[in-house]
Amino acid sequence: MAQNDSQEFAELWEKNLIIQPPGGGSCWDIINDEEYLPGSFDPNFFENVLEEQPQPSTLPPTSTVPETSDYPGDHGFRLRFPQSGTAKSVTCTYSPDLNKLFCQLAKTCPVQMVVDVAPPQGSVVRATAIYKKSEHVAEVVRRCPHHERTPDGDNLAPAGHLIRVEGNQRANYREDNITLRHSVFVPYEAPQLGAEWTTVLLNYMCNSSCMGGMNRRPILTIITLETQEGQLLGRRSFEVRVCACPGRDRKTEESNFKKDQETKTMAKTTTGTKRSLVKESSSATLRPEGSKKAKGSSSDEEIFTLQVRGRERYEILKKLNDSLELSDVVPASDAEKYRQKFMTKNKKENRESSEPKQGKKLMVKDEGRSDSD
């Protein structure tokens, strides 16, 4: 049987199934011969392929350290949070003073997105978590090993991702090929009729105090509005703390924040007062002696008003002011004569008051002692 097969193969080989071109040319000549090509074949097909140059990627380069500053962009992108108090029963609350979100593990956190101008069709909203402090910002924020092994039920998101999107089946979870950072994005949806914002529900799947995870290191959540190709249209960020009692922690941190602000304000006021006093003392020290005004004279014509509490003080200050006004009017020579006359009159009155009346002799202490002796 095998021998018959080999004979048939040899006969086929001898017949040479490859079509030989007329004239004994090469088989490649058939390709160049238009007789053997279909009528729809484009002879410039390969030239067009070679002339096409590779186009650069429209995706922006990935940054090792993501930017956290607010960027509303041309569309006026910004965030809002529902108002909530500091009661112990709240599961999610936002502090405008701190720009910080306090929430419980795996609880719903509504984030409202507002734009002034609608973004292009197909735009997406992305949420990324990074560490706030510079010494930790290069590390990837991920769940602790304990919560990572805990089944979540839906299995839609990778186990290591901290941020989840609730109630949206179109959420896409990504891990960057270069930085390995985790992010989740959803298609941007225009606000519903009568509403000004679009709401996205976020879940944080690990506590801030978990060992092996965030380990009490503060984190930021960056919300970006991007085109379908990854071009940035807007960016906002806020701090997040995942804890057991969000209301209590918010109240405590806001109280500490206000105390720090008051301390800084008092320190600035004290520093400014000290600087002004030092400046005045230095200017007084550097002032030449010749610039000092002579006592008893005043060439300043500016008038001031002084408010005094109490009639007695007013009379004293009035007499003092009248004396100063009189000294400015009376010449110095006449003032000296009046002063001498006043002193002489006072001495005479003192001498008369010291003499005893009705001829009685004033007993001196030493004289009385000598008589007794």
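Note that Cβ sites are derived from N, Cα and C of the backbone, with glycine treated the same way.
Swiss-Prot gives this note for the published mutagenesis Ser26 to Phe: No effect on transactivation activity.
What Swiss-Prot records for Cys144, His147, Cys206, Cys210 is Zn(2+) binding site, and it gives similarity to another entry as the kind of evidence. DSSP assigns His147 (Zn(2+) binding site) to a helical segment in the three-state reduction.
Here the Cβ of Asn168 (mutagenesis position) has 15 other Cβ atoms within 10 Å, regardless of which shown protein chain they belong to. Where Swiss-Prot documents Asn168 to Lys as a mutagenesis experiment, the accompanying text is: Loss of transactivation activity. Temperature-sensitive suppression of irradiation-induced apoptosis. No effect on embryonic development.
Here Swiss-Prot describes Met214 to Lys as a published mutagenesis experiment; the accompanying note says: Loss of transactivation activity. Suppression of irradiation-induced apoptosis. Defective G1-phase but not G2-phase checkpoint response. Development of malignant peripheral nerve sheath tumors. No effect on embryonic development. The number of other CB atoms found within 10 A of the CB of Met214 (mutagenesis position), across every protein chain shown, is 26.
Cβ proximity to the Zn(2+) site centre (mean Cβ of Cys144, His147, Cys206, Cys210, cutoff 8 Å) flags the following additional same-chain residues: Arg143, Pro145, His146, Glu148, Met205, Asn207, Gly212, Gly213, Met214. Note: the Cα of Cys206 (Zn(2+) binding site) and the Cα of Met214 (mutagenesis position) are spaced 8 Å from each other. Under the DSSP three-state reduction, Cys206 (Zn(2+) binding site) is assigned to coil, being neither helix nor strand. Between the CA atoms of Asn168 (mutagenesis position) and Cys210 (Zn(2+) binding site) there is a gap of 27 Å, rounded to the nearest whole number. Distance from the CA of His147 (Zn(2+) binding site) to the CA of Met214 (mutagenesis position) is 12 Å. With a cut-off of 8 Å between CB atoms and residues at least 6 apart in sequence, the same chain places Arg143, Cys144, His146, His147 near Cys210 (Zn(2+) binding site), listed in sequence order.
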